[in-house]
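The block underneath contains the structure these notes are about, expressed in structure tokens.
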Amino acid sequence: MAAAAARWNHVWVGTETGILKGVNLQRKQAANFTAGGQPRREEAVSALCWGTGGETQMLVGCADRTVKHFSTEDGIFQGQRHCPGGEGMFRGLAQADGTLITCVDSGILRVWHDKDKDTSSDPLLELRVGPGVCRMRQDPAHPHVVATGGKENALKIWDLQGSEEPVFRAKNVRNDWLDLRVPIWDQDIQFLPGSQKLVTCTGYHQVRVYDPASPQRRPVLETTYGEYPLTAMTLTPGGNSVIVGNTHGQLAEIDLRQGRLLGCLKGLAGSVRGLQCHPSKPLLASCGLDRVLRIHRIQNPRGLEHKVYLKSQLNCLLLSGRDNWEDEPQEPQEPNKVPLEDTETDELWASLEAAAKRKLSGLEQPQGALQTRRRKKKRPGSTSP
């Protein structure tokens, strides 16, 4: 049933335990998908992206450097490719013109033949984008253009069909009022639709807008939110504002035209790892270390629409962009079918049952001793009535 209903899932979430979770918000159901049966932490999901076929195909980037192809129509994994090179986890994943684009922590960006299953083949292109990468983001309007940034690694824009040098390299802001250098820590990047501008959020709670068409390479707009590192960011449907999340579970909407705070969203209890707005509906999906997927309404009245506890720490998510969320057909339920137990809770229930049996066997002896003591009190000759 999970495979048959996979196409109707609204949100896909990658977990720290290596499980891909599909969540249907209308039915309030979550299904687990794994390539090898049992989940392994060595296969923790660190990146997700849609394939070139739209939302029928998904690419799943894992900690063991494999990129798995998942069919959302059939609910099954359809192969994988090992992408070696560099160190660390995937910080970005993309697909363009039959090629696969990967980028890891150590700053190695590689382009691969997407259909090539030979793991020993060399990449088509390799770029060194600088160490400490936190995010690689593809330009939706130009799939061969990507942006990178990280800790002490300033924002850069790369044309994968051009030279091996960045087409834009951001310049750090001027020294602060103490004439001290301002550190760099770009955590997330987004391309603004209909323009060449980009927006970044930083580990020092800054939101910055860059314009490569401008003569200056410094930000054309900068604002701050809160006191804690910003970890994730997404564009709102209109493209005039962004929603950012930080390490304390705080969410806020920032206007990119004036740099002011438009409002906040409540409910999160842990560091935010993934954010995505629906392209046409006023909905925001968020996930993080508190293991809960939340769907907020971002237009007045703001508030929490859905909340699903998913048992594992959540690293990333993809939100379906379809509009017919409420129009999906109701598939018939199979009679007398026993649901499969969740692999994440098998060991927990087994340990609880064993503990209960030990406790029950230990209680049998004290109960017998208690009855003996009560009988002794009622022997003949006792002064008790």
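Any Cβ shown, glycine's included, is placed from N, Cα and C.
Here the original residues are kept at every noted site.
Since we're looking at a predicted model, the values are computed, not measured.
Of all the Cβ atoms in the protein chains shown, 20 others lie within 10 Å of the Cβ of Trp185 (mutagenesis position). Per Swiss-Prot, mutagenesis Trp185 to Ala is noted as: Reduces interaction with NVL.
Here the residue is the original one, but Swiss-Prot notes a mutagenesis experiment at this spot, Phe191 to Ala: Reduces interaction with NVL. In three-state terms derived from DSSP, Phe191 (mutagenesis position) belongs to an extended strand segment.
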Whole-number answer please: how many Å between the C-alpha atoms of Phe191 (mutagenesis position) and Trp185 (mutagenesis position)?
18
